[in-house]
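*Asks:* Pulled from Swiss-Prot, these are the listed features:
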{"type": "BINDING", "residues": "GLU163, GLU202, HIS205, GLU310", "note": "Fe cation 1 binding site"}
{"type": "BINDING", "residues": "GLU202, GLU253, GLU310, HIS313", "note": "Fe cation 2 binding site"}
{"type": "MUTAGEN", "residues": "PRO82 to Leu", "note": "In aod-1-1 and aod-1-2 mutants; alternative oxidase deficiency"}
{"type": "MUTAGEN", "residues": "ALA173 to Asp", "note": "In aod-1-6 mutant; alternative oxidase deficiency"}
Amino acid sequence: MNTPKVNILHAPGQAAQLSRALISTCHTRPLLLAGSRVATSLHPTQTNLSSPSPRNFSTTSVTRLKDFFPAKETAYIRQTPPAWPHHGWTEEEMTSVVPEHRKPETVGDWLAWKLVRICRWATDIATGIRPEQQVDKHHPTTATSADKPLTEAQWLVRFIFLESIAGVPGMVAGMLRHLHSLRRLKRDNGWIETLLEESYNERMHLLTFMKMCEPGLLMKTLILGAQGVFFNAMFLSYLISPKITHRFVGYLEEEAVHTYTRCIREIEEGHLPKWSDEKFEIPEMAVRYWRMPEGKRTMKDLIHYIRADEAVHRGVNHTLSNLDQKEDPNPFVSDYKEGEGGRRPVNPALKPTGFERAEVIG
C-alpha cells in the first residue's frame, strides 16, 4: 500500500512565494511554510468522485492527515461532549459583525493598544506576511484590502499561530480570579466562568483548524516559545492591572475580527479558490460544535462563526475593562431588575467598543 503524499510547508520568510507555488502548480512537490503540513485537495479525480472526499485540498493525489486528537476508545464511554456547548449563531448576527476600533482614552488604553500593535508586527513576521500583503497601516484594524491577497496555506498558518495563544488570556485571568476569590473568601460575581468559557472557545477554534493543517517542527517551536512568553506576560500583567489587561485583550480581539473579516472578503472575491470550491468540506467537529445547519457548512460559513465568537470576546473584554475589577458583577451572566432603569446588555458581538459601566451597572 502506497503512503499518501503530504505537501510540506515551512520557512516563514519564504511563505508568500512558496504559497503561490502551491496554488499555481499541480505537483505534490514538498513546499515549506512556517513548518506546517497543509492538506490540499481541490478537485478530486474522476475515479474518486464516488468515494467520500477527505477534509483537505490537493490537485493530484488524495492526501490524508493523521488525526492529532483521536477519541480514546474505552469499554463504556461512547463520546465526550463539549463542556461548554456553543449556543449557535443566526445568520443575521454573524453578518452584522464588523471590524471596529475603540480609541484609547487613558494612558493604560494607549499602552495596551501599542502592545497589540507590536504583537501584530511579530505575528506578521512569524507567519511570513510580505509588505504587499499588508493592509493600510493608517487603519490597521478596519482596513481589509491589500495589494496582494494571502493564500490558503498562509491563512491556515496564521490561524493556527493566532489561536494557539488566543486561549491563554481567559485561562490566566480565570485562574487568578479563582485564586483571588479563595484568598479573599468572597464570591467572584460571575467573572471566572465567562473567562474560562472564552479560553475554551478559542481552543475549539484551534482544534478545528488543526483538522486542516498539520504543524511542522518549526511551527511547533514558534508556538511553544510564543505561548511561554505570552502566558508569563499575561500572568504578571493581570497581577499588576486587570483593567489594562482586559483592554489589551479587547484590542487583541479587534485584530482577530479584522483577520477573519479580511479572510471572508478574499473568499468572496475569489482569491481563495480552494475554499470557494463546493466540494471542500469543513471538519465534522466544527459542524457539531457550532451546530451548523445543512447548506451552511462552507469554509466561508465556518469563518463567519469563528469571527462572531471573536466579536463577543472583543465586546466582553472591553466591557470588563470598564468595570470595577474587585466589586462589580459580570453583566453578561447577571439577572437584571425590571422597571428601575436596569437593562440587560445586548449581544456583546454587536457592541465593538464594549459597554460603559453606567450602561450595565448603573
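Residue positions begin at 1 at the first shown residue.
Glycine too: its Cβ is placed from the backbone N, Cα and C atoms.
At each noted site, the model still has the original residue.
Neighbours and distances for these, please.
*Replies:* Secondary structure at GLU202 (Fe cation 1 binding site), as computed by DSSP, is helix.
In this structure, GLU253 (Fe cation 2 binding site) is part of a helix by DSSP.
Long-range Cβ proximity for PRO82 (mutagenesis position), meaning a same-chain Cβ under 8 A and a gap of 6 or more residues, is found for TYR200, MET204, TYR289. PRO82 (mutagenesis position) carries neither a helix nor a strand DSSP state and counts as coil.
Note on ALA173 (mutagenesis position): other Cβ atoms within 10 Å of its Cβ, all shown chains, come to 27. In the three-state DSSP classification, ALA173 (mutagenesis position) falls within a helix.
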*Asks:* Within 10 angstroms of the C-beta of GLU253 (Fe cation 2 binding site), what count of other C-beta atoms is obtained when all protein chains are considered?
*Replies:* 26
*Asks:* Please report how many Å separate the Cα atom of ALA173 (mutagenesis position) from that of HIS313 (Fe cation 2 binding site), as a whole number.
*Replies:* 13
*Asks:* Whole-number Å only: compute the distance from the Cα of GLU163 (Fe cation 1 binding site) to the Cα of GLU253 (Fe cation 2 binding site).
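*Replies:* Checking the Cα atoms of GLU163 (Fe cation 1 binding site) and GLU253 (Fe cation 2 binding site) gives a distance of 11 Å.
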*Asks:* Could you measure between GLU310 (Fe cation 1 binding site) and GLU253 (Fe cation 2 binding site) for me? Cα positions, answer in whole angstrom.
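*Replies:* So the Cα of GLU253 (Fe cation 2 binding site) lies 6 Å away from that of GLU310 (Fe cation 1 binding site).
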*Asks:* Round to a whole number and give the Cα-to-Cα distance in Å for the pair GLU202 (Fe cation 1 binding site) and HIS313 (Fe cation 2 binding site).
*Replies:* 10
